[in-house]
Amino acid sequence: MWLLIIACAVILVIGILEKRRHQKNIDALPVRVNINGIRGKSTVTRLTTGILIEAGYKTVGKTTGTDARMIYWDTPEEKPIKRKPQGPNIGEQKEVMRETVERGANAIVSECMAVNPDYQIIFQEELLQANIGVIVNVLEDHMDVMGPTLDEIAEAFTATIPYNGHLVITDSEYTEFFKQKAKERNTKVIIADNSKITDEYLRKFEYMVFPDNASLALGVAQALGIDEETAFKGMLNAPPDPGAMRILPLISPSEPGHFVNGFAANDASSTLNIWKRVKEIGYPTDDPIIIMNCRADRVDRTQQFANDVLPYIEASELILIGETTEPIVKAYEEGKIPADKLHDLEYKSTDEIMELLKKRMHNRVIYGVGNIHGAAEPLIEKIHEYKVKQLVS
């Protein structure tokens with residue numbers, strides 16, 4: 001009996017000491033930012049981290065998901081977060097905070113890794129205690145955990161709203177709801193202003209950034225009193241997420257072509273949405289080149305693109321690479337695909353593909369679609385050799 005009592009007492013003391021150590025780590029970081037939402041959290045986390053680093057903060061950023069990373073102000077090397085076999089656990093945030101403090105940082109920008117509403121509360125109130133909260137968006141996802149309605153998802157995200165701090169949000173149907181919650185917590189609300197994010201600025205990124213992503217990060221800069229010039233420069237210097245959709249300037253600094261790497265967006269809807277966004281930003285899309293990578297073991301996908309994607313992109317030239325291109329050749333010959341010219345490079349080598357491509361790179365968009373594996377991977381590496389170095393000033 002006494003052994004049980006002593007064991008319980010020891011566990012209690014250890015728990016109290018651990019909590020005190022963690023609170024000491026939290027208190028050692030005057031700037032703590034919690035990025036929550038459904039889509040775009042990793043991008044906003046990276047852009048915000050870039051801003052703080054540019055402004056002179058010793059900042060550590062942390063992204064979550066399948067490729068969770070630690071980002072540091074004092075080295076370009078990112079550290080993958082190694083997880084236990086059971087997967088992500090919000091308790092890892094304690095180790096993140098400890099490492100951040102021991103490294104000498106004075107700011108942390110952390111993507112919220114909790115989905116369950118109760119865990120979101122624990123993440124904010126016990127593990128991070130952010131004084132700046134960011135809610136990227138309220139969309140339908142994880143409905144089984146946070147739903148079943150958008151209203152309940154919005155309610156779950158109120159855990160991100162700090163007390164006596166700042167909340168950065170986009171203007172949405174939940175703006176007034178979040179503002180009321182923030183008022184109850186004596187927190188100032190900053191509405192992200194997309195009018196400050198021009199298409200010309202977005203084209204400077206080598207990956208796809210949406211206006212909301214940049215304006216939310218700019219809102220964090222406003223909360224910290226960081227000037228916009230520093231903020232814009234910091235975002236451009238922020239390293240992209242490994243899974244970011246890359247847009248590379250090619251050949252000429254004055255009239256570059258742009259390679260849009262959409263090979264990994266291997267479904268019709270995503271591929272068309274990317275193309276729509278590329279046009280909206282203002283890239284030279286009047287006479288694009290579409291590169292379709294086909295795979296012998298993905299003939300169903302090739303057929304889907306022949307029916308549901310390529311007919312809806314007016315291309316100057318369509319280049320087919322990889323294997324089993326016949327479904328698209330047939331659709332083109334039947335007049336279903338509005339491309340002015342077709343180049344069927346089935347089974348051709350990367351060098352042979354580049355021989356055709358490099359003469360066509362100036363001042364136009366080259367959009368790679370279909371499949372990332374197979375012929376696309378070595379081609380992407382080769383295209384990178386023609387990348388124009390972006391100057392950030």
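Cβ atoms here come from the backbone N, Cα and C positions, even for glycine.
Sequence unchanged from the original; the noted substitutions are absent.
Under the heading of natural variants, Swiss-Prot lists Asn89 to Ser and annotates it as follows: In strain: IFO 3336.
A 10 Å cutoff on Cβ-Cβ distances gives Leu139 (variant position) a total of 12 other Cβ atoms nearby, all chains included. Secondary structure from DSSP puts Leu139 (variant position) in coil. One natural variant named in Swiss-Prot is Leu139 to Phe, and its note says In strain: Asahikawa.
Arg360 to Ser appears in Swiss-Prot as a known natural variant, with the remark: In strain: IFO 3336. Around Arg360 (variant position), the C-beta neighbours below 8 angstroms that are at least 6 residues distant in the chain are Gly257, Ile289, Glu317, Ile366.
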